[in-house]
Amino acid sequence: MSGAIGGAEVHGFRGAAAQLPRSRVLGRPIRVAPPAAARPGGASAGSIRAVSAPAKKDASEVKRSKVEIIKEKSNFLRYPLNEELVSEAPNINESAVQLIKFHGSYQQTDRDVRGQKNYSFMLRTKNPCGKVPNQLYLAMDTLADEFGIGTLRLTTRQTFQLHGVLKKNLKTVLSTVIKNMGSTLGACGDLNRNVLAPAAPYVKKDILFAQQTAENIAALLTPQSGAYYDLWVDGEKIMSAEEPPEVTKARNDNSHGTNFPDSPEPIYGTQYLPRKFKVAVTAAGDNSVDILTNDIGVVVVSDDAGEPIGFNIYVGGGMGRTHRVETTFPRLADPLGYVPKEDILYAIKAIVVTQRENGRRDDRKYSRMKYMIDRWGIDRFRAEVEKYYGKKFESFRPLPEWQFNSYLGWQEQGDGKLFYGVHVDNGRVGGQAKKTLREIIEKYNLDVSITPNQNLILCGIDQAWREPITTALAQAGLLEPKDVDPLNLTAMACPALPLCPLAQTEAERGILPILKRIRAVFNKVGIKDSESVVVRITGCPNGCARPYMAELGFVGDGPKSYQIWLGGTPNQSTLAESFMDKVKLDDIEKVLEPLFTYWNGTRQEGESFGSFTNRTGFDKLKEVVNKWAESPSAA
């Protein structure tokens, strides 16, 4: 393999931790050998260089994370998951827990139940662009009732999550998804996750091109070993469509040393990637996908006639962090360069291989690509990617200002049909709303799309169907956007408790009461009902609902306790910062009332709350909050 870095390497950190004491560990590149004793039927694969840290400075062997060992010994994601799935136990062992993530599932327990482990599995689908065929939606709806908890969860990466599946039902559920034009392969795990793109079914050249590019990138980076089909449909590889030839060509191309030519995983090898990897594609100006939060952000560039001609590429975004570890941080992506449209798959592959070869595999807190770029700087990273790309990146093309698009309500597709964006609180589809949505989707044979804001788009609607669909949705409590509080329209929360093992407090179950309390504060301080701020809540610092881009972010840091983050902007182009730690749920008004009072009284015309907090500065805002605590009238 090319691109190895010789000698020792120091893993320092910059950015958010620049002013803080930072631990620096001496790292060195090593070669990870293939499994010494591959399972029957295993193929030998090329080695992947893992950038790791010795356990001690004088250690003779490099210590890799346990997940790296599990991947190495798994025979390309098969073993020991295949054995654990047929055992009588209701759960699977730790090695299998790590591997089943690659197949699109997490093992969970119900944390509301005390004194025993109630095991179940969450399944997550892979839906590039959020596209869901009619057949798949109806299948997921049925599976939720028969094998889940009776609800479907729409996610911030345009997928479904199905909670509460018992181990004994996993194969039935996954095989049903596969046989109904769906997949869960790569929805979790150390590889490329679901690829985002604008969810709206507009018949516009740039939107269609962004969606097609997202689907091609998803296909390029899909695991190839066949383990997924071996485990869930007994080796029958069910394809809904032939792979585009340009995808196959790009995957197989090894002219710049990107591939393991003798491996069933030519891009990933035995070790896959160091950590999760996220890609989004969008049209210029459309930031419905939170483009700067991804490992790779791809933006369609068009000529004066509106014809797509290439792409601007951003790299190094990511939300996850760890409380009290200041060397971990959320980060916005940097501009990498421009590529002609025919080169996009090769450029994407080169970036992925750079992360594969140079991302840290010793400490998973630092394994995301954002830390490599923060450590190296964008110029060094670009030079390394160009070795695998085989070309120089061109200069960024000018882009318009970003705008957030929710795609809610009735809109023209551009082909004579309509689409309707349904606002779904927290993305949780259940009860009468679930029943009504199924009836509409089934009756009118509609395809749907899932948005990155956890909402659902009904696609391809005839004009004559508009009135009966609007009436049916309203009767089920799915109101038109004009009838929903603006706070709710842009708010997001992760599922958190009771099933997520990482949650430190509530998110989904707590956000609606919090939004009502924010609206009450607005009313108290004289902010109009039509006004809003972007609120996002997560139960832990991993950032699944992207709270670090919110104007007002709540990040769980203990039972009924949150960090408060301020400074994101409505178009999701600015990173928020931590404003206050350990704010108890019962005390949030003590922080919000002085902040909103000060915003309402001193903001510039049309100034958003996020822009206001950035202009004012945290020192002044903390002074305002502290004075309010001493005497509200003095603030």
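Backbone N, Cα and C atoms are what each Cβ position is placed from, and that goes for glycine too.
Substitutions noted, but not modelled.
Under the heading of mutagenesis, Swiss-Prot lists R193 to E and annotates it as follows: Loss of sulfite reductase activity, increased nitrite reductase activity and reduced siroheme redox potential. Under DSSP, R193 (mutagenesis position) is assigned to coil, being neither helix nor strand in the three-state scheme.
The Cβ of R193 (mutagenesis position) has R157, G186, A187, K276, F277, K278, V279 as same-chain neighbours under 8 Å, each 6 or more residues away in sequence. Listed in Swiss-Prot is the mutagenesis experiment R193 to A, annotated as follows: Loss of sulfite reductase activity, low nitrite reductase activity and reduced siroheme redox potential.
Swiss-Prot documents K276 to Q as a published mutagenesis change and attaches the note Loss of sulfite reductase activity, no nitrite reductase activity. In the shown protein chains, 19 other C-beta atoms lie within 10 A of the C-beta of K276 (mutagenesis position).
Swiss-Prot gives this note for the published mutagenesis K278 to N: Loss of sulfite reductase activity, basal nitrite reductase activity. Within 10 Å of the C-beta of K278 (mutagenesis position) we count 21 further C-beta atoms, all protein chains included. When secondary structure is read from DSSP and collapsed to three states, K278 (mutagenesis position) falls in the coil class.
The [4Fe-4S] cluster binding site annotation in Swiss-Prot covers C494, C500, C540, C544 and is backed by similarity to another entry. Sequence-distant neighbours of C494 ([4Fe-4S] cluster binding site) (same chain, six or more apart, CB under 8 Å from its CB) are T156, C500, A503, A507, E508, I537, T538, G539, C544, A545, listed in sequence order.
Among the features that Swiss-Prot reports, siroheme binding site is placed at C544, with the record citing similarity to another entry.
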Practice task
Would you count the other CB atoms within 10 A of the CB of C540 ([4Fe-4S] cluster binding site), including those on all shown protein chains?
Solution key: 22
